[in-house]
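Remarks on the structure that follows.
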Amino acid sequence: MAKTIAYDEEARRGLERGLNALADAVKVTLGPKGRNVVLEKKWGAPTITNDGVSIAKEIELEDPYEKIGAELVKEVAKKTDDVAGDGTTTATVLAQALVREGLRNVAAGANPLGLKRGIEKAVEKVTETLLKSAKEVETKDQIAATAAISAGDQSIGDLIAEAMDKVGNEGVITVEESNTFGLQLELTEGMRFDKGYISGYFVTDAERQEAVLEDPFILLVSSKVSTVKDLLPLLEKVIQAGKPLLIIAEDVEGEALSTLVVNKIRGTFKSVAVKAPGFGDRRKAMLQDMAILTGGQVISEEVGLSLESADISLLGKARKVVVTKDETTIVEGAGDSDAIAGRVAQIRTEIENSDSDYDREKLQERLAKLAGGVAVIKAGAATEVELKERKHRIEDAVRNAKAAVEEGIVAGGGVALLHAIPALDELKLEGEEATGANIVRVALEAPLKQIAFNGGLEPGVVAEKVRNSPAGTGLNAATGEYEDLLKAGIADPVKVTRSALQNAASIAGLFLTTEAVVADKPEKAAAPAGDPTGGMGGMDF
């Protein structure tokens, strides 16, 4: 395919137009008075959301250079969402401000590499300042406040805090759709481990990139599964039972994997293959934990069991299994409660008798997985559109609360970034690096200014007032008052704020140092078929 090439200022401005198109759509959602964005779907009802990454993913631009610019800033939102679970809109606003200021300096003749180095040093300093000023999350109320800000709903924040209180900070919290109105919290036996599906073809929900199995059988194998003849007798029995199958093995490869994938694509049989977590003896122990939790047995030659002679009675069961690309959650395994309690007691004894800190840590992880359970938040709403939007908000808020527990919290509302600006004076940079640091200085005000603008206030006036206020004091955009934001319960996890800034700076550096852009040449649309005599094509007279 033919390519089109743009150089120098033309290339950078093309990328910036794409970035601005995406950022302008995303930034209207920032803050408590931010608006929603409606996303058209090819099938089904439209989605209404105020989540930055969901909006960013939907934007496809026609101009090839603008398209690349939008894709680059999409990456900022995606990366921030992956790392911290929130802050995608803040990251987009920061990226736009950094690129706008940076390109102005490049156009005036500044060296892009010097600017990039200055930006990197300034971001490192601000990150260090944010981490130093972070307050540890100690109370249930602090968790509730942080989650409530992310979800824009205090009742959601309270429920998430209660869920974390029940299952612990490392516990698993899942969100499900409910047929009733309102929110409910249920505690179930369950486990989550850090291994996802082996092949993307197993996905059942393309939008969320998840494989969801309801009431599945669970096959646990301690070795590799590669030949289909070993698996076939058992597969036939499972198909007859009419249930999906989750396979957890050392690995699933070759014809065994292709058989499962082909049957899934054809709709003949729903299954998911996942690698077992851990290595060596720890893998065996974790497989045994899963067997006890699900009421199954591990198929292993060590205990005289082989895959080709395995019966359906050796399979475990669960109410539901959710598999993403990175992790697997088993909800409500069908294991005997006495057997689970016995296994928990055994692991506790091993922890007491262990001399190694590493072994003790890994045993604690196993104990948390087995004993912690899974908190299920069931969300209901009047319409399907509202339900999807609400479910998404709750999932974001759960990740936000976990990030807060992990690294602590700072004042929200863009105030922590603005109050970190004086730390840049300590850098003592010169020349273009100092200009790079000044670009960051200007950009750090952007989130607060956007929150003020969305709240119908004058951004410059608000920024000036907050700049001259004591640390942690800022605008509560919901009420229009200036107050101590942490006391008012307006806090952001420092992990979210830090990730947003680091990812925005990373992309801004790439924008500034770009000197040429190579893109696919847009194809001209073919003329519609017509009658060579001049009549209308496709008509019978």
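The backbone N, Cα and C atoms fix where each Cβ goes, glycine too.
Secondary structure at T29 (ATP binding site), taken from DSSP and collapsed to helix, strand or coil, is helix. Residues or ranges marked as ATP binding site in Swiss-Prot: T29, L30, G31, P32, D86, G87, T88, T89, T90, G413, N476, A477, A478, D492.
One natural variant named in Swiss-Prot is A45 to S, and its note says In strain: Linda. Within the same chain, residues at least six positions away from A45 (variant position) with a Cβ under 8 Å of its Cβ are T383, E384, V385.
The natural variant E481 to K is recorded by Swiss-Prot, whose note states: In strain: Linda. E481 (variant position) carries a strand DSSP state (E or B).
A 10 Å cutoff on Cβ-Cβ distances gives A508 (variant position) a total of 32 other Cβ atoms nearby, all chains included. Looking at Swiss-Prot, you'll find the natural variant A508 to S noted as follows: In strain: Linda.
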Neighbour tally for T88 (ATP binding site), based on other Cβ positions within 10 Å of its Cβ: 30
Neighbour tally for G31 (ATP binding site), based on other Cβ positions within 10 Å of its Cβ: 27
Most Cβ neighbours inside 10 Å, all chains, among the recorded positions D86, E481: D86
Separation of alpha carbons, G31 (ATP binding site) and E481 (variant position) (Å): 14
A508 (variant position) and T90 (ATP binding site), Cα-Cα, nearest whole angstrom: 14
